[in-house]
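A.B. asks: Mind having a look at this structure? Questions to follow.
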Amino acid sequence: MASPSLPGSDCSQIIDHSHVPEFEVATWIKITLILVYLIIFVMGLLGNSATIRVTQVLQKKGYLQKEVTDHMVSLACSDILVFLIGMPMEFYSIIWNPLTTSSYTLSCKLHTFLFEACSYATLLHVLTLSFERYIAICHPFRYKAVSGPCQVKLLIGFVWVTSALVALPLLFAMGTEYPLVNVPSHRGLTCNRSSTRHHEQPETSNMSICTNLSSRWTVFQSSIFGAFVVYLVVLLSVAFMCWNMMQVLMKSQKGSLAGGTRPPQLRKSESEESRTARRQTIIFLRLIVVTLAVCWMPNQIRRIMAAAKPKHDWTRSYFRAYMILLPFSETFFYLSSVINPLLYTVSSQQFRRVFVQVLCCRLSLQHANHEKRLRVHAHSTTDSARFVQRPLLFASRRQSSARRTEKIFLSTFQSEAEPQSKSQSLSLESLEPNSGAKPANSAAENGFQEHEV
């Protein structure tokens, strides 16, 4: 009969009422987190607010499509809401003063629901934005079906509705409660089921925390595990799409398409600007996957630990690991909302230049057609000057060749074109359904390119 000894050995390591005050972290951790959270809060609000302004400027100046602008603005708004809703309340109720009374149940429910919804809105925005770029790069003939204004609005609406549905169970499962209350439907350790050590709460009134309610344990578990499945699906889907986009970009850079032989008009040598745009896009794609994995995974692990078994069954080592992971997971999670503007600036020299101009309140960006008008005027002046020296046949051939030359790149993020840059051949962007109807200045000239990640 070895089984009776197991509960006794387990119960000797189980936390009890004396461990409840340890849900409040040490003072030096609080002070450190104040400084870290303050820096992250300012950087997050400033960076995402500037991102909204930058995308609006780039769209107005003809450097960025409206559909991509809508995706990026909605993503930045969800990040801002994560900071405004999540960080102040979470720092106060979880880090600074976690022990409270049961009168804060409503605020606990609302905060948890809104924070969860905004967090998963950010996650799903990364998915839809990656999907839109995946179709544009890997399946250009189908791009028009997902790139229209109505389709983009539907995708953004899908993101927010799905995020609210993912967070909805927490509205019922969360509240303020003494953390060691037994879960009625949970088959825990024998000592906890037979003993009254967890049934009797201390007489102190401020020993409740914002946590899952014992009467809604099954709902809480289903919500956390379901949200984790959503995270894994998004992570694997984004990784799959980014890997395929990188393959297409690298193969096109080497002179061959993924599905067959490259068309004759795509075999010409490409400029250094186009190759740089591809390298920047590949770096951007890799950083997206790394950010989702590194910044979100610690917080997901902590949530899984909270849902794996009720707190009255936690061992001391389990409880200690949870409390150590808590500040790190929260910090990395908020960093994920700060990184998005940094990814844009890293992968685009044009975005970085306008971003600095917005922060300095000194916008000097010209319209995308400005440089082209100057080049067209310069070419027409040169052609007029040389017309008297060359036969008409050569002049007409030169003008016809100039009209056929386009500058189209693969990356959404595009650097400014130089007047003396060599003419480039068509890329995968020319295969996009709506590219043929657009003038060269919208997709070919300065600024953000058609294929953004």
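Keep in mind that glycine also has a Cβ here, set from the backbone N, Cα and C atoms.
Just so you know, the substitutions we noted aren't modelled in this structure.
Copying in the features that Swiss-Prot gives for the protein in this structure:
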- His17, His19: Zn(2+) binding site (BINDING)
- His17 to Ala: Decreases activation by Zn(2+). Abolishes activation by Zn(2+); when associated with A-19 (MUTAGEN)
- His19 to Ala: Decreases activation by Zn(2+). Abolishes activation by Zn(2+); when associated with A-17 (MUTAGEN)
- His312 to Ala: Not affect constitutive or Zn(2+)-induced activation (MUTAGEN)
- Asp313 to Ala: Induces very high constitutive activity and eliminates Zn(2+)-induced activation (MUTAGEN)
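Explain the structural surroundings of these features, please.
C.D. replies: Classification of His17 (mutagenesis position) by DSSP places it within a helix. Cβ neighbour count for His17 (mutagenesis position): 16 (other Cβ atoms within 10 Å of its Cβ, all protein chains included).
His19 (mutagenesis position) counts 17 other C-beta atoms within 10 Å of its own C-beta, drawing on all protein chains shown.
DSSP classifies His312 (mutagenesis position) as helix under the three-state reduction.
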A.B. asks: Taking just the CA atoms, what is the gap between His312 (mutagenesis position) and His17 (mutagenesis position) in Å?
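C.D. replies: So the alpha carbons of His312 (mutagenesis position) and His17 (mutagenesis position) sit roughly 10 Å from each other.
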A.B. asks: Using Cα coordinates, what distance in whole Å links Asp313 (mutagenesis position) and His19 (mutagenesis position)?
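C.D. replies: Cα-Cα distance, Asp313 (mutagenesis position) to His19 (mutagenesis position): 13 Å.
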A.B. asks: Around the C-beta of His312 (mutagenesis position), how many further C-beta atoms are within 10 angstroms, looking at every protein chain?
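C.D. replies: For His312 (mutagenesis position), the count of other Cβ atoms within 10 Å is 23.
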